[in-house]
Amino acid sequence: MPSCTTPTYGVSTQLESQSSESPSRSSVMTPTSLDGDNSPRKRFPIIDNVPADRWPSTRRDGWSSVRAPPPARLTLSTNNRHIMSPISSAYSQTPNSLLSPAMFNPKSRSIFSPTLPATPMSYGKSSMDKSLFSPTATEPIEVEATVEYLADLVKEKKHLTLFPHMFSNVERLLDDEIGRVRVALFQTEFPRVELPEPAGDMISITEKIYVPKNEYPDYNFVGRILGPRGMTAKQLEQDTGCKIMVRGKGSMRDKSKESAHRGKANWEHLEDDLHVLVQCEDTENRVHIKLQAALEQVKKLLIPAPEGTDELKRKQLMELAIINGTYRPMKSPNPARVMTAVPLLSPTPLRSSGPVLMSPTPGSGLPSTTFGGSILSPTLTASNLLGSNVFDYSLLSPSMFDSFSSLQLASDLTFPKYPTTTSFVNSFPGLFTSASSFANQTNTNVSPSGASPSASSVNNTSF
């Protein structure tokens, strides 16, 4: 009969099963003194074997190929290891980027490094393929170009002027975005011409086009050609490759400065009539083509468009309003909200020839059970109404307005939409009075039975 005794697995059993040629694992892992070394320090014995970088590394499906760094207490500094050495000793071949202190210091964070993966401790297969900040991982976000968006950008740029030379990168990004949105919204499509290959010497030619100021004395040709802040003229110069300048009488906005410069050197053009000067510099086979294209576009701008059909003027005015910060987007009114005129409560009692007499008893005109009998007599003076604590904030509940709307004051009367709570309270002050104030006011306002109401108990109050 086999014995049911559990075999003992002790140290003696393991030592007997080992051969004499191979040392035991306990003897390899136990620090021993070296021969001829009197130093009390202990170290592992060095046994030459296959280098650790040639060991086949096991790869698990779904795990990253970069091994996790070992704990500091298990890392060995020697390069020669025994085959029975701890597994953690093979981690000395880990790249330096994974063992750097900045990698595991929570106070320092690396945004992007070519040798450092963006997700070093992730366990996905594609963690080493691309970085979170690589061009393949992120795509540029295009915002829809609208007039409201451009107005917000210009407003933010004006706010940045309060902090000069502090947000240079933000200002540069804002300028680029403003230019992109402006081109998408207000860029005038000037046709481009096909030019031959440059050949010959560089020459410069100039042409002058007079503005029909006498035929259209009230038309603003200068503003139409230049545009807001000179944007239209700059765009025309960029598309045609020619320089566009407005010269002559009336070309300067400041008339006093124009009269002061008239007759001086380099200001001879002020003696001439208002005109547009087009200048082009290029090779002989290209300069005339570019100049002719620029002259055609300027002549089109000098033809006034009928009122209300000038699309270029509309864009220029809208762009100017955005630059000046005076642009207001057109919003359609909300038809669901109707503004009703509500009379406000007068702070002083109104004087009238005859008093308004109403029943002083509570609940005679309106049912008192709706608001707990807190309806006041309309004969209450305005001074007492404003001076006492007549507003009960406990009544401001969602069911209050529903209860009030349920009161059928008239068959064809609908509950109006009050714009504010104050207008509602001022319209119906009797509904916002506590029971204590109602009792005090009842004692002072109600006259004894059989006696005529006195002048002190009846006041003229308009609701």
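Backbone N, Cα and C atoms are what each Cβ position is placed from, and that goes for glycine too.
Original residues fill every noted site, and no substitution is shown.
Residue counts for the domain 'KH' (208-260) under DSSP (helix as H, G, I; strand as E, B; rest coil) come to 25 helix, 8 strand, 20 coil. Annotated domain 'KH' per Swiss-Prot: 208-260, in sequence order.
According to Swiss-Prot, the experimentally introduced change Ser39 to Ala is described as follows: May abolish phosphorylation by cdk-2. Increased expression in the gonad mitotic zone and reduction in the size of the mitotic region; when associated with A-22 and A-348.
Annotation of the published mutagenesis Glu156 to Ala in Swiss-Prot: No effect on homodimer stability; the original residue is retained in the structure shown. Look at Glu156 (mutagenesis position): DSSP puts it in a helix.
Sequence-distant neighbours of Phe163 (mutagenesis position) (same chain, six or more apart, CB under 8 Å from its CB) are absent. Mapped onto three states, the DSSP output places Phe163 (mutagenesis position) in coil. What Swiss-Prot says about the mutagenesis result for Phe163 to Ala is this: Moderate decrease in homodimer stability.
According to Swiss-Prot, the mutagenesis experiment Lys313 to Arg carries the annotation: 11-fold decrease in RNA binding affinity; when associated with K-314. Cβ-based neighbour count (10 Å, all protein chains) for Lys313 (mutagenesis position) stands at 17.
In Swiss-Prot, the entry for mutagenesis Leu320 to Ser states: 26-fold decrease in RNA binding affinity. The structure shown retains the original residue. According to DSSP, Leu320 (mutagenesis position) sits within a helical segment.
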Alpha-carbon spacing, Lys313 (mutagenesis position) to Leu320 (mutagenesis position), which is rounded to whole Å: 10
Glu156 (mutagenesis position), number of other Cβ atoms within 10 Å: 14
Under 8 Å by Cβ from Leu320 (mutagenesis position), counting only residues of that chain that are 6 or more apart: Pro228, Arg229
Confidence summary for the domain 'KH' (208-260), mean pLDDT rounded: 88
